[in-house]
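Enquirer: Dumping what Swiss-Prot says about this protein:
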- LYS28 to Ala: Decreases methylation of position 32 in tRNA(Phe). Sensitizes flies to infection by Drosophila C virus (DCV). Derepresses piRNA pathway-mediated transposable element silencing. Leads to locomotor defects (MUTAGEN)
- GLY53, TRP55, ASP82, ASP98, ASP124: S-adenosyl-L-methionine binding site (BINDING)
- LYS164: active site, proton acceptor (ACT_SITE)
Amino acid sequence: MGKTSKDKRDIYYRQAKDEGWRARSAFKLLHVDEAYGILNGVQRAVDLCAAPGSWSQVLSRKLYDTCETDDEKSAVKIIAVDLQAMAPIRGILQLQGDITKQSTAEAIIGHFGGNEKAQLVVCDGAPDVTGVHEMDEYMQHQLLVAALSIATCVLETGGTFVAKIFKGNATSLLSSQMQIFFKKFDIYKPPSSRPSSIEAFVVCSDFCLPEGYIPQVINPARDDIRLLAQKTGSEVNRRLVPFIACGDLNGLSDPEEGKTSSSDESKSNLEYVYDAVMDDASYPLEFKEILKQVYDEQRHII
């Protein structure tokens, strides 16, 4: 946890230190549980982008430590997934892996054993913040899509998915994407989330795959998603995967709608960010190269 003066004045920072949480973000999951009861009756859970482990600590204390017998403890299976290693947590199985790879989803299911899948998937991951709101929102959206795609592989029917989002212009689109797979969808900002922060959390329950949909692990910034969808041989995938990964609305409205004679007015948020960053000498070359890769990928897909 940080040690700035601002942090030290934060009640949740001090409380996290007193109660032994690795980060104040533990209270965000606790508040989500208080509001929605997401941990009730859960025995199998997955924590994506788990490091440093505060959400895994919550799962451990709420699901594992409350068990009274060894048999009850053996039935609880909690898997924490991250590229980085973490200090051990009681009752937590750590898996170092990339959530954008199919092998990670298979490893998670393998650890549950048999035909069992997760009842709950949580993700508090976020990209490095650039300070450019549109860029931060876009990158967080892509991370959320990656988390959603692996959740469709490891969640059992009726399961729950909770993940961080950055609220912005794409929030309504995000709602449409999530409701493809979940009957109940809500956006919640817990009291422990700083008022100045644009973060909130999607709380999705009653997971149900669309008929004919084949779960896939998607990396929106890397994969050719149209080709990926075609390989499944599923007509549903060919319609849904581009929409899920990129917000592709082709064919959903009048093709004449929204046309404008001004090329400047037709620019997307990403194009505005791209032009502004490329013209600004203060941004490091490495950041510009990453942005160019993302921009080229989206132009290729569209």
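Glycine is no exception: its Cβ is also placed from the backbone N, Cα and C atoms.
Because the structure is a prediction, the values reported are computed rather than measured.
Walk me through the surroundings of each of these features.
Expert: Under the DSSP three-state reduction, LYS28 (mutagenesis position) is assigned to helix. Taking all protein chains in view, 26 other C-beta atoms sit within 10 angstroms of the C-beta of LYS28 (mutagenesis position).
In the three-state DSSP scheme, ASP98 (S-adenosyl-L-methionine binding site) falls into the coil class.
Under 8 Å, Cβ to Cβ, and six or more positions away along its own chain, LYS164 (active site, proton acceptor) finds CYS123, ASP124, GLY125, ALA126, GLN140, LEU144, GLU199, ALA200, PHE201.
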Enquirer: Mind checking which of ASP82, ASP98, ASP124 has the fewest other CB atoms within 10 A of its CB? They're the binding-site residues.
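Expert: Relative to the other binding-site residues in ASP82, ASP98, ASP124, ASP98 has the fewest Cβ atoms within 10 Å.
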Enquirer: Does DSSP put TRP55 (S-adenosyl-L-methionine binding site) in a helix, in a strand, or in coil?
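Expert: DSSP call for TRP55 (S-adenosyl-L-methionine binding site): helix.
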Enquirer: Cβ distance under 8 Å to TRP55 (S-adenosyl-L-methionine binding site), same chain, sequence separation 6 or more: which residues?
Expert: SER25, ALA26, LEU29, ASP47, VAL122, ASP124
Enquirer: Restricting to the chain of GLY53 (S-adenosyl-L-methionine binding site) and a gap of 6 or more, list residues whose Cβ falls under 8 Å of its Cβ, or answer none.
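Expert: When sequence neighbours closer than 6 are ignored, GLY53 (S-adenosyl-L-methionine binding site) has ARG22, ALA80, MET86, ALA87, ILE89, ILE92 within Cβ distance under 8 Å.
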Enquirer: Between LYS28 (mutagenesis position) and ASP82 (S-adenosyl-L-methionine binding site), find the distance joining the two CA atoms and give it rounded to the nearest Å.
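Expert: So the alpha carbons of LYS28 (mutagenesis position) and ASP82 (S-adenosyl-L-methionine binding site) sit roughly 19 Å from each other.
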Enquirer: Please give the S-adenosyl-L-methionine site's span as the largest CA-CA distance among GLY53, TRP55, ASP82, ASP98, ASP124, to the nearest whole angstrom.
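Expert: Answer in Å: the longest Cα-Cα distance is 18.
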